[in-house]
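Here's what Swiss-Prot has on this protein:
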- 15-22, 63-67, 121-124: GTP binding site (BINDING)
- Q67 to L: Constitutively active (MUTAGEN)
- N121 to I: Constitutively inactive (MUTAGEN)
Amino acid sequence: MSFPYEYIFKYIIIGDMGVGKSCLLHQFTENKFVPDSPHTIGVEFGTRIVDVNNKKIKLQIWDTAGQERFRAVTRSYYRGAAGALLVYDITRRITYNHLTTWLTDARNLTNPNTVIMLIGNKKDLEGQRDVTYEEASAFAKQNGLIFVESSAKTGENVEEAFLRTAKLIFQSVQEGNVDLIPDGGITKNPPQTITDKPQDASKCSC
């Protein structure tokens, strides 16, 4: 068989409960908004193949639960993440105030070269905004994060968030800053094409 992609990048999505992590995952992988998406219990998983610099890359995305009682379980999924999407709700300051705790976990439990993207979600609710763009941008700059505001409902900047993260991970690969091993969150498929040996029809029992 031949692989339809050359690399696999592991992502995790982290942040408080109700910030729209699962909605971001569904919007990116299925191009749809699920308004009544139930709160994630443990983890949820999704994949999508994207094109970065003419290379096919499979993104394996782990959406983690935001509730405190699941933190011990979800922390195990941080290991080996090549990219981390740190999400808060621009209409709920409490979710922004908790970013430092989430970021500390990400820094302690992932790799030094993990790309961390800060996402201010629910941009479609501008009239209810409780965290300014400038404030979050300053936080991102201070902590060396990439930053974007998005809307899982309208799809605004969702694609950009995932793809921009993938481009920075791929850049690290090209520069030799990361190891191509599963524990590093990045796997490279063999360059050769593997062909299944056809079965001898004369030996088939039909």
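A Cβ is built for glycine as well, from the same backbone N, Cα and C atoms used for every other residue.
No noted substitution is present; original residues retained.
Bear in mind that the values here come from a model prediction, so they are computed numbers and not experimental data.
Around the Cβ of G15 (GTP binding site), the number of neighbouring Cβ atoms within 10 Å comes to 25. All protein chains considered, the CB of K21 (GTP binding site) has 29 other CB atoms within 10 Å. DSSP assigns K123 (GTP binding site) to a helix in the three-state reduction.
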